[in-house]
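Features reported for this protein in Swiss-Prot:
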| type | residues | note |
| --- | --- | --- |
| DOMAIN | 141-222 | domain 'KH' |
| MUTAGEN | ARG21 to Ala | Decreases interaction with U2AF2 and spliceosome assembly |
| MUTAGEN | ASN151 to Ala | Decreases RNA-binding |
| MUTAGEN | LEU247 to Ala | Decreases RNA-binding |
| MUTAGEN | ARG255 to Ala | Slightly decreases RNA-binding |
Amino acid sequence: MATGANATPLDFPSKKRKRSRWNQDTMEQKTVIPGMPTVIPPGLTREQERAYIVQLQIEDLTRKLRTGDLGIPPNPEDRSPSPEPIYNSEGKRLNTREFRTRKKLEEERHNLITEMVALNPDFKPPADYKPPATRVSDKVMIPQDEYPEINFVGLLIGPRGNTLKNIEKECNAKIMIRGKGSVKEGKVGRKDGQMLPGEDEPLHALVTANTMENVKKAVEQIRNILKQGIETPEDQNDLRKMQLRELARLNGTLREDDNRILRPWQSSETRSITNTTVCTKCGGAGHIASDCKFQRPGDPQSAQDKARMDKEYLSLMAELGEAPVPASVGSTSGPATTPLASAPRPAAPANNPPPPSLMSTTQSRPPWMNSGPSESRPYHGMHGGGPGGPGGGPHSFPHPLPSLTGGHGGHPMQHNPNGPPPPWMQPPPPPMNQGPHPPGHHGPPPMDQYLGSTPVGSGVYRLHQGKGMMPPPPMGMMPPPPPPPSGQPPPPPSGPLPPWQQQQQQPPPPPPPSSSMASSTPLPWQQNTTTTTTSAGTGSIPPWQQQQAAAAASPGAPQMQGNPTMVPLPPGVQPPLPPGAPPPPPPPPPGSAGMMYAPPPPPPPPMDPSNFVTMMGMGVAGMPPFGMPPAPPPPPPQN
C-alpha cells in the first residue's frame, strides 16, 4: 500500500455518505401493514406478544407472495451462488431463483401458520394458503412369497375396495399396493411400455400421509390385517366373513336370517293345529271324522254288520220268492208291510230299477213292483215253456211267442196240468212268521198283489169278477227278474245256498187240503193258494176265473188299500189290447161253463196319441196303466 505522495485515490477508503430522510438507498425502511396496530398495548403476556409477532410475520410473507416482491437483489453480483440446474422433460429449468425463493417463503409461512394455530385455535390462515405438498411415507412388506395360499391383497382391498377406503378415511392417509403381483395378469400397464412405479420391488403397501402420526396409524392397521390372515383360518376369520357378507349385500344376494335361524334340515317342524287333528275313521290327519269321506281302509267288518247284511239279503231273496223267509225277520223288522199297502212311488224311467240299497232297507215293495216299464223282459204268462215246461229248466225264461198260446199248442191261455201253474196262479211267499215256502215253489206273489191300487172290495174288482176278466195290473208292475247267469260264480261256502239250488234240492210238497180255507180266514196273499192248487187238475174252470171266484167267495178277507195315485176303472169299460195281440174270442154260448159271467164289453175307442194325460192312463177311465199287458180274453165255450 502506497503512502504519502505516491498514494492514489483508490487506496483511500471512500467516505460514507451521510444518512438523510430523503435518501432512497436506506436498507431499513419502516413496515406498514394495514389492519395491524403500530403501537403495542402494555400489559401483554408472553404468549400474546408471540402471537402478535407471528401474525405480523404471516401478513408480511403473504403480502410478498401476493405482490411478487420476493426480495431478490437486482444486481447479480449481490446474489448468492445458485445450485446445479434441474430440467424437466421439456427442457425447462425447474430450480430457478424465483422458484427457490417462493418455495422458501411458503415454507416459512407454513411454519408460522402452524405455530399460530397452536397459539390461537381460532386463527384462520390466509385465503391463498395451501399446505405444502411434502408428505411422509412408509412401506409395509406383504409376505406373499412365504404364504402363497393366502390372498393378502384381497384382505387389504376388500369388496369393491371398501376395506382399504375405510382405513384411508380413518387414518387420513393414502395407501397404495405396489410391487410384483400387485397388478392382475392381463391388465395393460403404461402406454409407453415402461414399468409401473415400484413394479420391480417385492409386494408391499405404500402409506403416505401429511404427518408421521397418520402414517404410523395406517401402518399398524395394515400389519394387524396381515397377522390375522396368517394366524386365523379362513373359515374363522371375522374380517373375511364380514367382507363376504358385505359383498353379498352389494350383489343383492344377502339373506338376513342366515345367522339367526337354523337350516331347514336342522330345525324342527313347526307344529300346526291342522296336523294334530286325526280322523277316527280313516286315520288321516287334517280333518275330523264328521268330514271324512272314506271308511278306514282294511278294517274288518264286525259280526253284527255281517249278520245284518245277511239278513237283508235273505229278506230280499224272500220277497223275490227265491229263498225262505228268515225266522228272525218278523221279530226284528217291526210290523210287516205288504206291497199293496206301501206308499206310492213316482214313475221311474225305463230300464232303470232302483238301487238294491233302497229295496233292502225299506222292504216295502218287491223289485218287480218298483221297476219301470221295460220292453226287454218277457212275461211268463204270455208265452209257453214256463218252468217245468218245454222251455228249459226250472229257472229258464222261454222265448216270446207271437200268439197267446200255451206251451203245448192248446187253447189260448190254457194251463198245462203237467207243469207248474202260470206266474199269476203261483202262490205268494208265506208270511214272515210261518217259515219258508213249501218245496218246489217257483212263482211270484198271487194275483191279489197284482191288483195294485184296486181294493178287493171295490166296484172295479167286482166288475172284473162278474165279467170273467182279470183286473189289469197296476202301473210299474213287472215280472220278477231272471236268475243269475250260469257263468256267475256261486256265493262263498260260508253263506247260505243260492235260492235256485235250495229249490232243486227240495222235493215237491203235497197239495194243501182244501179244508184249511174254511177253518180260518186266510190272508190276502194266501187266498189264491188253495184255489189254484185244487183246481189245477179239474180243468172245468180256467185258472184266472178260479182266482176271481175264490177272491169273491171270501168276503171276510181284509180289503187292501189301493194306491192313491191309481184311477179305478168305471163299470162296463174294458182295457184296450196291446198292439199285435189277437182279438178276444167270441163269448161262449148259453149253458156253457163260461156263461156264469157276463160277456165282455166292447173295446173302448182308440187313444189319442196327442193327449199325454190319456196316454198315461190318468184321464180316461178303463185304460190300463202305462207299459202293462192287458187282461187275457175269456175262454172259448166248452162243448
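The backbone N, Cα and C atoms fix where each Cβ goes, and this holds for glycine too.
Original residues throughout; no substitutions modelled.
Overlay of Swiss-Prot annotations on the structure.
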residue	record	DSSP (3 states)
ASN151	mutagenesis position	coil
LEU247	mutagenesis position	helix
ARG255	mutagenesis position	coil
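Taking only the Cα positions, the spacing between LEU247 (mutagenesis position) and ARG255 (mutagenesis position) is 12 angstrom.
Its Cβ taken as reference, ARG255 (mutagenesis position) is surrounded by 8 other Cβ atoms within 10 Å in the chains shown. Note on the domain 'KH' (141-222): its mean pLDDT in the predicted model is 86. Between the alpha carbons (Cα) of ASN151 (mutagenesis position) and ARG255 (mutagenesis position) lies a span of roughly 26 Å. Note on the domain 'KH' (141-222): DSSP counts are 30 helix, 13 strand, 39 coil. Its Cβ taken as reference, LEU247 (mutagenesis position) is surrounded by 15 other Cβ atoms within 10 Å in the chains shown.
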